[in-house]
Structures are given as C-alpha cells and as structure tokens.
Amino acid sequence: MSPTREDLVATAKLFIAKYNEFTPESIISVRTPNSVSHRLFPTRNATRNIGESMEACANAKEVFKSLTVSVIDDNDTIVDERTRKVVFYLASRGDTIVGEWKSECIFIFQMSEDGKLVDRIWAGFDTAYMDEFESRLDGITF
C-alpha cells in the first residue's frame, strides 16, 4: 500500500524534529542509507550524501550555538502522494558565533517507497541572507 498524505507529512515532520537535535547522527536518522540532499543556490549548488551531510553538520556546529527550524504554516504544506514528495516552508532561528541567525527556507522531501524515510532533500535558502551572514564570518578562523 502506498503511503498516505498523513504518512508523508509525519515523516517530513520527524525529519525536522531530528534536524533540530542538530547532531551529525540525528540529521541522518530518518534518511535512507543512499539518500542525497541538494542545496538549491544559483551559485552554490551542492549535492551531499549521508557522510557529507554528517560532515557539514559537524562543521556548522562550529558556527551555530543553536539552530531550530519550524514549519511556518501547515496550510502551506504541499504533498504529492504519487511522487511521495512533501514541501515545507520553514523558518530557521539560531544563535551563532557572529550573532543571531534568522531566515526562511523551503525544503522539498521525497520519501522512500514505504514513506517511512527521506530519500532525497532539496533545500532552498535565502541567498541574500546567506551572503550577508557569510560576510559576518569573513576573517574568523575555526
């Protein structure tokens, strides 16, 4: 039986909950072993496998003291049951070594055939905010 809308949304929300734990292990705990994530930047496209995602999280922890993402409005959630995709419009908040982080992003999830794990992620970020944030990090050595 194909996963229902509710199944797909529940898996995407579980991913967000694990993402908010913000550890290399938690961010992959709801992903398939061969899953990939794609960052959607016009100038910074990146595709990461599980190991690369864990490394990116470990590196981000050097900058972020805390990070939380949350669905802005459940009414804006888009679900395509046929392709097993869920789209969330998210707010992200955090404390960093250079001050507050506050932005919005969009995550597109494609689930495994049973709907219980995330197989692919496309993450779109506010590039203007990212550029400004990265300029605050200029000159800082980790």
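Cβ from N, Cα, C; glycine included.
Sequence annotations record features per position, and here Swiss-Prot assigns substrate binding site to Tyr19, Arg39, Arg48. In sequence order, Val36, Ser37, His38, Arg39, Ala56 make up the list of same-chain residues 6 or more apart from Arg48 (mutagenesis position) whose Cβ falls under 8 Å from its Cβ.
Annotation of the published mutagenesis Tyr19 to Ala in Swiss-Prot: Leads to a dramatic decrease of the catalytic activity; the original residue is retained in the structure shown. Listed in sequence order, the residues of the same chain lying 6 or more apart from Tyr19 (mutagenesis position) and placing their CB within less than 8 Å of its CB are Ser26, Ile27, Val69. DSSP classifies Tyr19 (mutagenesis position) as helix under the three-state reduction.
According to Swiss-Prot, the mutagenesis experiment Tyr19 to Phe carries the annotation: Alters the stereochemistry and the specificity of the enzyme reaction.
Cβ-based neighbour count (10 Å, all protein chains) for Arg31 (mutagenesis position) stands at 22. Arg31 (mutagenesis position) falls within a strand when secondary structure is assigned with DSSP. Listed in Swiss-Prot as a mutagenesis experiment, Arg31 to Ala is described as follows: Does not significantly affect the catalytic activity.
The Cβ of Ser37 (mutagenesis position) has 22 neighbouring Cβ atoms from other residues within 10 Å, across all protein chains displayed. According to Swiss-Prot, the mutagenesis experiment Ser37 to Val carries the following note: Does not significantly affect the catalytic activity.
Around the Cβ of Arg39 (mutagenesis position), the number of neighbouring Cβ atoms within 10 Å comes to 16. Quoted from Swiss-Prot, the note attached to the mutagenesis of Arg39 to Ala states: Leads to a dramatic decrease of the catalytic activity.
In the three-state DSSP scheme, Arg48 (mutagenesis position) is classed as strand. According to Swiss-Prot, the mutagenesis experiment Arg48 to Ala carries this note: Leads to a dramatic decrease of the catalytic activity.
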